[in-house]
Amino acid sequence: MNNIRKTHPLMKIVNSSFIDLPAPSNISSWWNFGSLLGICLIAQILTGLFLAMHYTSDTMTAFSSVTHICRDVNYGWLIRYLHANGASMFFICLFLHVGRGLYYGSYMYLETWNIGVLLLFAVMATAFMGYVLPWGQMSFWGATVITNLLSAIPYIGTNLVEWIWGGFSVDKATLTRFFAFHFILPFIVAALAGVHLLFLHETGSNNPSGLNSDTDKIPFHPYYTIKDILGALIMITALSSLVLFSPDLLGDPDNYIPANPLNTPPHIKPEWYFLFAYAILRSIPNKLGGVLALVLSIAILAIIPLLHTAKQRSMMFRPLSQCLFWILVADLFTLTWIGGQPVEHPFVVIGQLASVIYFMLILLIMPTTSMIENRLLKW
């Protein structure tokens, strides 16, 4: 068995990635989220596959097919809620994974980081299109509002929106193509995740200290396999509790009303994991400006390595940067809260302030603070 593990062409890849992989001896539980994201992706693909067996992507029957899944299909309710809440777990793990990368300077692995940013965009696109499929009120109006943002692009905007819609409004053609894209994108995400791992294993994992760990490596199995299993059990427990006790906690009640193009809901808002970006979009009165801010709120991650002015990689020994990092986290929570509130005083002003603070922290305050820390350490 020992020989086949190291000689068989396929087993050799698995062995060098998950068994004999040299890993730093001091990586904490913050390094668990990569494997949790892999588990989430597999769970989403499997539950999605079973949902697709019963779902119909037609405006007349989409809503009732989801009802049929919940009422008539064996454990259909469980599959549907695992899929919906699995997306929430996916984004919780994603945000924590990105946060870990920012805190410990993992973004210095440029290829791994940039593919991670691409993955984030791909997962967000997948989740957005998936939210449209049940064809409830929030599905329809969310799709209308978000796709309409593309009309802000000069010259080609209107044509682009009508091309995406497949007509002059969100209708049957839109739903069908969104279903097709929602089905294919997770497999593209899986392929990108493979490339993400490939580049990670070229350099090896970072660690909390941010120092080179070549002198102190341990095999991935059994040390980190058992650690990942513990993380997976905790996540599965959390997801099961959510699905079995309050499956609609994170959803919008409006999505239990079939889509009606003649009746606009009082508050159109996306799922909770997009609210921070939605708040940034709404905080700018100009349409094109808002769209640019929305894209930049995520795309800004790609230039984080260029903004790294510190002489140390990790924030572990940089207390000022740590304070700013947690202010950034608090700011993102504030934006998430504002994104779910109506557009009225004082929420508008709070959203604008939080948006300015978000970009100021990343582009100006954190790099400047890192330089101050360098001076304090006489580096």
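Sequential numbering from 1, following the chain as shown.
Note: Cβ is positioned from N, Cα and C throughout, glycine not excepted.
Residues as originally present; substitutions not included.
Residues annotated as heme b b562 binding site in Swiss-Prot: HIS83, HIS182. Taking the Cβ of HIS182 (heme b b562 binding site) as centre and 10 Å as the limit, one finds 21 other Cβ atoms among all the protein chains shown.
A 10 Å cutoff on Cβ-Cβ distances gives HIS196 (heme b b566 binding site) a total of 21 other Cβ atoms nearby, all chains included. Sequence annotations record features per position, and here Swiss-Prot assigns heme b b566 binding site to HIS97, HIS196 based on similarity to another entry.
Applying an 8 A CB threshold to same-chain residues 6+ apart, the list for HIS201 (ubiquinone binding site) reads SER16, SER17, LEU21. Marked as ubiquinone binding site by Swiss-Prot: HIS201.
Secondary structure from DSSP puts THR158 (variant position) in a helix. For the natural variant THR158 to Ile, the note given by Swiss-Prot reads: In strain: Isolate SO2Kmisc100 and Isolate SO2Kmisc101.
Close to PRO258 (variant position) in the fold, though at least 6 residues off in sequence, lie PHE63, TRP135, GLY136, GLN137, each with a CB less than 8 Å from its CB. Under the three-state DSSP scheme, PRO258 (variant position) falls in the strand class. Recorded in Swiss-Prot as a natural variant, PRO258 to Leu carries the remark: In strain: Isolate SO2Kmisc100.
Under DSSP, ALA302 (variant position) is assigned to a helix (H, G or I) in the three-state scheme. Around ALA302 (variant position), the C-beta neighbours below 8 angstroms that are at least 6 residues distant in the chain are TRP113, ASN114, VAL117. Listed in Swiss-Prot is the natural variant ALA302 to Gly, annotated as follows: In strain: Isolate SO2Kmisc101.
Here the residue is the original one, while Swiss-Prot reports the natural variant HIS345 to Tyr with the comment In strain: Isolate HS1296, Isolate HS1297 and Isolate HSO960926-1. Sequence-distant neighbours of HIS345 (variant position) (same chain, 6+ apart, CB under 8 A from its CB) do not exist here.
Looking at Swiss-Prot, you'll find the natural variant ILE365 to Val noted as follows: In strain: Isolate HA6134, Isolate SO2Kmisc100 and Isolate SO2Kmisc101. According to DSSP, ILE365 (variant position) is assigned to a helical segment. The Cβ of ILE365 (variant position) has LEU324 as same-chain neighbours under 8 Å, each 6 or more residues away in sequence.
HIS83 (heme b b562 binding site) is 20 Å away from HIS97 (heme b b566 binding site) when you measure Cα to Cα.
HIS182 (heme b b562 binding site) sits 21 Å from HIS196 (heme b b566 binding site), taking the CA atoms of both as reference points. THR158 (variant position) sits 34 Å from HIS83 (heme b b562 binding site), taking the C-alpha atoms as the reference points. With the fewest other C-beta atoms within 10 Å around its C-beta, THR158 stands out among the recorded positions HIS83, THR158. Its Cβ placed at the centre, HIS97 (heme b b566 binding site) has 20 other Cβ atoms within 10 Å.
Following the DSSP three-state reduction, the secondary structure of HIS345 (variant position) is coil.
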